[in-house]
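A single structure is presented below for examination.
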Amino acid sequence: MSFYNTSNNANNGGGFYQPSAQFAVPQGSMSFQNTVGSSNTGNDNNLGVAPDPLPVGILHALSTKGYPHEPPLLEEIGINFDHIITKTKMVLIPIRFGSGVPQEILNDSDLAGPLIFFLLFGLFLLMAGKVHFGYIYGVALFGTISLHNLSKLMSNNDTSTQTNLQFFNTASILGYCFLPLCFLSLLGIFHGLNNTTGYVVSVLFVIWSTWTSSGFLNSLLQLQNARLLIAYPLLIFYSVFALMVIFV
């Protein structure tokens with residue numbers, strides 16, 4: 001190691017001063033890479049943190065998995081497949097769950113299932129030669145807002161009951177109970193419904209959706225002997241979609 005000596009500038013002629021060998025720095029004593037690497041390794045071992053790389057591969061890239069210690073993406077955004085399956089079963093077999101609906105299912109505001117059902121309804125109409133995606137989502141949005149406000153007016157004066165009734169709860173219930181009308185639109189692909197048989201079948205599917213949705217809302221609002229009163233506006237709401245399948 002050399003440095004410029006300013007004190008003996010006149011004697012040495014302004015040159016560089018080379019220290020003796022006894023003051024030389026030993027080789028490798030200032031190797032920062034080894035020191036930092038060893039300290040980091042010691043800290044990692046002390047903290048118990050192990051290397052945690054992401055899995056590689058095209059399948060992992062398209063999946064919703066992240067690091068092993070992190071929750072899945074679907075869980076973080078609130079999509080629960082168990083609730084989706086349970087709600088779908090309740091709509092398909094309403095008599096089986098006639099004793100009561102769990103409060104956890106009623107308070108679930110999942111909209112993944114309703115969006116899928118409305119998309120299937122539009123696709124089935126498209127396969128039947130009817131393009132009504134704008135009408136479907138427009139009527140669904142306007143009807144959900146109207147039925148939510150009406151349900152709040154019909155709910156009890158209990159504060160806890162009113163706080164449980166949120167807009168997305170109403171939208172989730174109406175969307176899941178829309179599933180029978182998807183079967184109606186699927187039937188319209190293979191057979192025309194603008195006849196007496198089609199009218200009867202459409203009425204049955206509308207009643208199916210109305211009965212299940214009124215049961216959900218009646219349990220959520222904790223009303224007594226008011227299911228038929230709730231069912232009347234729901235019947236009108238689902239009848240609009242049945243008319244799309246038959247006439248439009």
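Cβ coordinates are placed from backbone N, Cα and C, and glycine is handled just like the others.
None of the substitutions listed is reflected here, since the structure keeps the original residues.
Looking at Swiss-Prot, you'll find the mutagenesis Glu70 to Lys noted as follows: In YIP1-4; temperature sensitive; reduces binding to YIF1, YPT1 and YPT31. In YIP1-44; lethal; when associated with E-130. For Glu70 to Gly, Swiss-Prot lists a mutagenesis experiment annotated as follows: In YIP1-41; lethal; abolishes binding to YIF1, YPT1 and YPT31. In YIP1-40; temperature sensitive; reduces binding to YPT31, and inhibits ER vesicle budding; when associated with A-130. A mutagenesis experiment is reported in Swiss-Prot for this position, Glu70 to Val, and the note states: In YIP1-42; temperature sensitive; abolishes binding to YPT1 and YPT31, and inhibits ER vesicle budding. Per Swiss-Prot, mutagenesis Glu76 to Lys is noted as: In YIP1-6; lethal; reduces binding to YIF1. Under the heading of mutagenesis, Swiss-Prot lists Pro114 to Leu and annotates it as follows: In YIP1-1; blocks ER-Golgi protein transport, and causes a severe growth defect at 36 degrees Celsius; when associated with E-129. Mutagenesis annotation in Swiss-Prot: Gly129 to Glu, described as In YIP1-1; blocks ER-Golgi protein transport, and causes a severe growth defect at 36 degrees Celsius; when associated with L-114; the structure shown retains the original residue. Where Swiss-Prot documents Lys130 to Ala as a mutagenesis experiment, the accompanying text is: In YIP1-40; temperature sensitive; reduces binding to YPT31, and inhibits ER vesicle budding; when associated with G-70. For the published mutagenesis Lys130 to Glu, Swiss-Prot gives the following note: In YIP1-44; lethal; when associated with K-70. Looking at Swiss-Prot, the entry for mutagenesis of Gly175 to Glu says: In YIP1-2; abolishes binding to YPT1 and YPT31, reduces binding to YIF1, blocks ER-Golgi protein transport, and causes a severe growth defect at 36 degrees Celsius.
Describe the structural surroundings of these features, if you would.
For Pro114 (mutagenesis position), the same-chain residues 6+ apart in sequence whose C-beta sits under 8 angstroms from its C-beta are Ala171, Ser172, Leu174, Gly175, Tyr176, Phe178.
The secondary structure of Gly129 (mutagenesis position), as reduced to three states from DSSP, is coil rather than helix or strand. The number of other CB atoms found within 10 A of the CB of Gly129 (mutagenesis position), across every protein chain shown, is 8.
The Cβ of Lys130 (mutagenesis position) lies under 8 Å from the Cβ of Met244, Val248, each of these being in the same chain and 6 or more residues away along the sequence.
Annotation note: Gly175 (mutagenesis position) sits in a helical segment as assigned by DSSP.
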For Gly175 (mutagenesis position), list the number of other Cβ atoms lying within 10 Å of its Cβ atom.
23
Where does Pro114 (mutagenesis position) sit in the DSSP three-state scheme?
helix
